[in-house]
Amino acid sequence: MGSKTEMMERDAMATVAPYAPVTYHRRARVDLDDRLPKPYMPRALQAPDREHPYGTPGHKNYGLSVLQQHVSFFDIDDNGIIYPWETYSGLRMLGFNIIGSLIIAAVINLTLSYATLPGWLPSPFFPIYIHNIHKSKHGSDSKTYDNEGRFMPVNLELIFSKYAKTLPDKLSLGELWEMTEGNRDAWDIFGWIAGKIEWGLLYLLARDEEGFLSKEAIRRCFDGSLFEYCAKIYAGISEDKTAYY
């Protein structure tokens with residue numbers, strides 16, 4: 001009876017299934033609770049991980065959800081609405097060139113605007129309403145935001161336990177590609193493309209000198225503090241280029 005109970009307890013906590021090799025190759029972390037309280041609990045205001053259990057030091061949330069914080073950098077006039085020209089300006093502040101910024105801004109506002117509008121009629125100006133940004137969340141993503149725009153710490157940690165094969169806290173370009181492939185939902189073509197574009201842009205923005213994207217850069221991208229930091233670097237206000245490596 002004892003051995004049967006032990007077997008049931010072991011199976012109940014297993015993260016690898018013998019006949020599902022993918023569960024072996026994409027490991028789940030089981031050691032989060034010691035440094036990150038309740039890693040499974042969605043965080044509305046902060047983006048914590050094991051190394052930063054209280055989120056980004058000094059980053060103000062202003063009562064916004066983590067997903068709202070992620071996009072608020074591009075709200076240049078701080079009125080809760082992001083127009084294409086503001087997206088363009090934000091991209092330029094991050095160091096993207098004119099042509100790239102024009103294309104990226106057009107794609108972002110064209111694809112995200114309608115879902116965030118307060119009514120049914122489309123707008124010719126393609127605004128993105130920050131208070132409705134959770135409605136623009138697409139499939140085939142990392143699930144690090146939940147459907148209400150809260151941050152899921154456990155899913156950030158799973159990105160690295162599953163896909164960081166070279167270094168435990170960094171992803172290579174190939175590992176990023178493998179992650180976006182692993183995130184794909186069936187027949188979700190828009191989500192497949194959107195995921196690769198988003199992660200590709202983040203890689204261009206925040207990769208280190210060795211071509212890796214660090215966990216800290218990714219975490220700070222989720223709460224938007226990375227954009228503020230990179231804008232200061234590009235403007236020459238800050239010289240510390242290693243804060244998120």
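Positions of Cβ are set from backbone N, Cα and C atoms, glycine also.
Substituted residues are absent from this model; it holds the original ones throughout.
Lifted from Swiss-Prot, the feature list:
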- His70: heme binding site (BINDING)
- Asp75, Asp77, Asn79, Glu86: Ca(2+) binding site (BINDING)
- 62-97: domain 'EF-hand' (DOMAIN)
- Thr15 to Val: No effect on molecular weight; when associated with V-109 and V-116 (MUTAGEN)
- His52 to Val: No effect on activity (MUTAGEN)
- His59 to Val: No effect on activity (MUTAGEN)
- His70 to Val: Total loss of activity (MUTAGEN)
- Asp75 to Val: No effect on activity (MUTAGEN)
- Asn109 to Val: No effect on molecular weight; when associated with V-15 and V-116 (MUTAGEN)
- Thr116 to Val: No effect on molecular weight; when associated with V-15 and V-109 (MUTAGEN)
- His138 to Val: Decreased heme binding and total loss of activity (MUTAGEN)
- Lys196 to Val: No effect on molecular weight (MUTAGEN)
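Location within the structure of each feature annotated in Swiss-Prot.
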residue : record               : Cβ neighbours (10 Å)
His52   : mutagenesis position : 18
His59   : mutagenesis position : 17
His70   : mutagenesis position : 24
Asp75   : mutagenesis position : 18
Asp77   : Ca(2+) binding site  : 10
Asn79   : Ca(2+) binding site  : 11
Glu86   : Ca(2+) binding site  : 20
Thr116  : mutagenesis position : 19
His138  : mutagenesis position : 17
Lys196  : mutagenesis position : 17
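Residues 43-47, 104-106, 108-109, 125-131, 133-134, 137, 145, 148-151, 205, 221-225, 227-228, 230-231, 234-235 of the same chain lie 6+ residues outside the domain 'EF-hand' (62-97) yet bring a C-beta within less than 8 angstroms of a C-beta in it.
Other Cβ atoms within 10 Å of the Cβ of Thr15 (mutagenesis position), summed over all protein chains shown, number 12. His52 (mutagenesis position) falls within neither a helix nor a strand when secondary structure is assigned with DSSP, and so counts as coil.
Listed in chain order, the residues near the Ca(2+) site other than Asp75, Asp77, Asn79, Glu86 are Phe74, Ile76, Asp78, Gly80, Ile81, Ile82, Tyr83, each with its Cβ within 8 Å of the site Cβ centroid. Annotation note: Asn79 (Ca(2+) binding site) sits in a coil segment as assigned by DSSP. According to its DSSP assignment, Asn109 (mutagenesis position) is helical. Calculated from their C-alpha atoms, the gap between Thr15 (mutagenesis position) and Glu86 (Ca(2+) binding site) amounts to 44 Å. The shortest Cα-Cα distance from His138 (mutagenesis position) to any of the binding-site residues (Asp77, Asn79, Glu86) is found for Glu86. Cα separation, Asn79 (Ca(2+) binding site) to Thr116 (mutagenesis position), rounded: 15 Å. Cβ-based neighbour count (10 Å, all protein chains) for Asn109 (mutagenesis position) stands at 22. In the three-state DSSP scheme, His138 (mutagenesis position) falls into the coil class. Of all the recorded positions in the list Asp77, Glu86, Lys196, the shortest Cα-Cα distance to Asn109 (mutagenesis position) is found for Glu86. Taking only the Cα positions, the spacing between Lys196 (mutagenesis position) and His70 (mutagenesis position) is 18 angstrom. According to DSSP, His70 (mutagenesis position) is assigned to a helical segment.
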